[in-house]
Amino acid sequence: MEGPASPARAPGALPYYVAFSQLLGLIVVAMTGAWLGMYRGGIAWESALQFNVHPLCMIIGLVFLQGDALLVYRVFRNEAKRTTKVLHGLLHVFAFVIALVGLVAVFEHHRKKGYADLYSLHSWCGILVFALFFAQWLVGFSFFLFPGASFSLRSRYRPQHVFFGAAIFLLSVATALLGLKEALLFELGTKYSMFEPEGVLANVLGLLLATFATVILYILTRADWKRPLQAEEQALSMDFKTLTEGDSPSSQ
């Protein structure tokens, strides 16, 4: 009798790309904190610094944690599918909660200062991204974690789930870049063109954000780095294929 199949080995370069993405993500979070601390006075909830909670939370939630959530199926290649699903979903929950705190912070700050809401391109994109993120999580939970969805429905929806997950992540990064530029223009005005230290730091932060997104997207699009099907997943896939071809799965 044959022994159990040995777990598939991760492609050689994958761990290095994942490690590089995490290094970039941590640097982005640290640089965001440094920018807010050095040039915007830091963060606080009950003061004029409440606005600064917004960019930090959005970078942590909708950029760093969302990117990590997308990598779960690449990093945990041989763990049980249920475990990876739960981790994938939980990371999105953490990202959503942190982003929600950031969203509340900016609306509270605007209310206290009497500023207008939702007039800029950044704010429109932000609301769109937040709504899409929440909808994606709800639909994903219904199909992949809630026990009522059939295997056939999951199989049909999976490509859309993967595509919109990556698209929402890229939109999140683009929205963060818009917000970064908007914050610089409001604060620095014409001094932005004079290579002010804050502007240079924020520009480097923007480049690192774009690089982080590029590395995440590259990892996701490498077909040979996809999570291999486990034995039980292969059996379900074969049974579904047999059913769709008009036969019944073998009962032997």
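Just so you know, glycine gets a Cβ as well, placed from its N, Cα and C.
No noted substitution is present; original residues retained.
What Swiss-Prot lists as domain 'Cytochrome b561' is 20-221.
Long-range Cβ neighbours of HIS54 (mutagenesis position) (same chain, at least 6 residues apart, Cβ-Cβ under 8 Å): GLY102, LEU103, ALA105, VAL106, HIS109. Here Swiss-Prot notes a mutagenesis experiment, HIS54 to Gln, with the remark: Decreased protein expression.
DSSP assigns GLU182 (heme b 1 binding site) to a helical segment in the three-state reduction. According to Swiss-Prot, the heme b 1 binding site annotation covers HIS54, ASP117, LEU118, TYR119, SER120, HIS122, GLU182.
For ARG74, LYS81, HIS88, HIS161, LYS226, the entry in Swiss-Prot reads heme b 2 binding site, with the evidence type similarity to another entry. LYS81 (heme b 2 binding site): 16 other CB atoms within 10 A of its CB, across all protein chains.
ASN78 (mutagenesis position) is surrounded by 13 other CB atoms, counting those within 10 A of its CB over all protein chains shown. Quoted from Swiss-Prot, the note attached to the mutagenesis of ASN78 to Lys states: No effect on heme b binding.
Look at Swiss-Prot and you will find LYS81, LYS85, ARG154 tagged as L-ascorbate binding site, backed by similarity to another entry. In three-state terms derived from DSSP, LYS81 (heme b 2 binding site) belongs to a helical segment.
Taking Cβ-Cβ distances under 8 Å and a sequence separation of 6 or more, the neighbours of HIS88 (mutagenesis position) in its chain are ALA69, VAL72, TYR73. For the published mutagenesis HIS88 to Tyr, Swiss-Prot gives the following note: Decreased heme b binding. Loss of oxidoreductase activity.
While the structure shown retains the original residue, Swiss-Prot records the mutagenesis experiment HIS88 to Gln with this note: Decreased protein expression. Decreased heme b binding. Loss of oxidoreductase activity. DSSP classifies HIS88 (mutagenesis position) as helix under the three-state reduction.
In Swiss-Prot, a mutagenesis experiment is listed as HIS92 to Gln, annotated with the note No effect on heme b binding. Decreased oxidoreductase activity. In the shown protein chains, 24 other C-beta atoms lie within 10 A of the C-beta of HIS92 (mutagenesis position).
One mutagenesis experiment named in Swiss-Prot is HIS92 to Tyr, and its note says No effect on heme b binding.
Neighbour count (other Cβ atoms within 10 Å of the Cβ, all protein chains): 19 for HIS109 (mutagenesis position). Record note (Swiss-Prot) on the mutagenesis of HIS109 to Tyr: No effect on heme b binding.
Swiss-Prot lists HIS122 to Gln among its mutagenesis entries, and the accompanying note reads: Decreased protein expression. In the three-state DSSP scheme, HIS122 (mutagenesis position) is classed as helix.
Here Swiss-Prot describes HIS161 to Tyr as a published mutagenesis experiment; the accompanying note says: Decreased heme b binding. Loss of oxidoreductase activity. Taking all protein chains in view, 15 other C-beta atoms sit within 10 angstroms of the C-beta of HIS161 (mutagenesis position).
Quoted from Swiss-Prot, the note on the mutagenesis of HIS161 to Gln is: Decreased protein expression. Decreased heme b binding. Loss of transmembrane oxidoreductase activity. HIS161 (mutagenesis position) falls within a helix when secondary structure is assigned with DSSP.
In sequence order, VAL106, SER123, TRP124, GLY126, GLY179 are the residues of the same chain, not among HIS54, ASP117, LEU118, TYR119, SER120, HIS122, GLU182, whose CB sits within 8 A of the CB centroid for the heme b 1 site. Checking each of the binding-site residues (ARG74, LYS81, LYS85, ARG154, LYS226) against HIS122 (mutagenesis position), the C-alpha distance stays within 10 Å for none of them. For ASN78 (mutagenesis position), the nearest of the binding-site residues LYS85, ASP117, SER120, ARG154 in terms of C-alpha separation is LYS85. Ranked by CA distance from GLU182 (heme b 1 binding site), the recorded positions ARG74, LYS85, HIS161, LYS226 have HIS161 at the top as the closest. A distance of 31 Å separates the Cα atom of HIS161 (mutagenesis position) from that of ASP117 (heme b 1 binding site). Summarised as a single figure, the pLDDT of the domain 'Cytochrome b561' (20-221) averages 96.
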